[in-house]
Amino acid sequence: MAKFASIIVLLFVALVVFAAFEEPTMVEAQKLCQRPSGTWSGVCGNNNACKNQCIRLEKARHGSCNYVFPAHKCICYFPC
């Protein structure tokens, strides 16, 4: 019984040591470039509608209403 317990403890210690030396994997963030929506018309006042239109119609990653002088415009974000 004591031999079994020492094997379990040894396996646990080996697992802890292995986990301590494991490097965390980091995913590199992809840069996004912005440009005004080509399908949006008028002043942008609804972020969700702008986002959906950018994603569905222009195949962008994201979209939002941003202030660009003189009004809010729908801006789409694409991978650079």
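Each residue, glycine too, has its Cβ placed from N, Cα and C.
This is the original sequence, none of the listed changes applied.
Look at G38 (mutagenesis position): DSSP puts it in coil. Cβ-based neighbour count (10 Å, all protein chains) for G38 (mutagenesis position) stands at 10. G38 to R appears in Swiss-Prot as a mutagenesis experiment; the accompanying note says: Strongly increased antifungal potency.
Quoting Swiss-Prot on the mutagenesis of T39 to G: Decreased antifungal potency and increased sensitivity to inorganic cations. A sphere of 10 angstroms centred on the C-beta of T39 (mutagenesis position) encloses 11 other C-beta atoms.
Cβ neighbour count for G45 (mutagenesis position): 11 (other Cβ atoms within 10 Å of its Cβ, all protein chains included). For the recorded site, G45 (mutagenesis position), the DSSP three-state label reads coil. According to Swiss-Prot, the experimentally introduced change G45 to M is described as follows: Increased antifungal potency.
L57 (mutagenesis position) falls within a helical segment according to DSSP. Swiss-Prot lists L57 to R among its mutagenesis entries, and the accompanying note reads: Decreased antifungal potency.
Swiss-Prot documents A60 to W as a published mutagenesis change and attaches the note Decreased antifungal potency and increased sensitivity to inorganic cations. The Cβ of A60 (mutagenesis position) has 21 neighbouring Cβ atoms from other residues within 10 Å, across all protein chains displayed.
Under mutagenesis, Swiss-Prot gives Y67 to G with this note: Decreased antifungal potency and increased sensitivity to inorganic cations. When secondary structure is read from DSSP and collapsed to three states, Y67 (mutagenesis position) falls in the strand class. Using a 10 Å radius centred on the Cβ of Y67 (mutagenesis position) and all shown protein chains, the other Cβ atoms total 10.
Per Swiss-Prot, mutagenesis Y67 to A is noted as: Decreased antifungal potency.
One mutagenesis experiment named in Swiss-Prot is V68 to R, and its note says Strongly increased antifungal potency. If you draw a 10 Å sphere around the CB of V68 (mutagenesis position), it holds 12 other CB atoms from the protein chains shown.
In sequence order, V43, C44 are the residues near A71 (mutagenesis position), counting only same-chain partners six or more apart with C-beta under 8 A. For the mutagenesis experiment A71 to R, the note given by Swiss-Prot reads: Slightly decreased antifungal potency.
Residues near I75 (mutagenesis position) in space but far in sequence (CB under 8 A, at least 6 apart, same chain), listed by position: Q34, R35, P36, S37, C50, G63, S64, C65, N66, V68. Secondary structure at I75 (mutagenesis position), as computed by DSSP, is strand. Per Swiss-Prot, mutagenesis I75 to R is noted as: Decreased antifungal potency.
What Swiss-Prot notes for the published mutagenesis of Y77 to I is this: No effect on antifungal potency. Long-range C-beta contacts of Y77 (mutagenesis position), restricted to its own chain and to partners at least six residues apart, with a cutoff below 8 Å, comprise L32, C33, Q34, C54, A60, R61, H62, G63, S64.
Every protein chain considered, the tally of other Cβ atoms within 10 Å of the Cβ of L57 (mutagenesis position) stands at 14. Checked against G38 (mutagenesis position), the mutagenesis positions G45, L57, Y67 differ in C-alpha distance, with L57 being the nearest.
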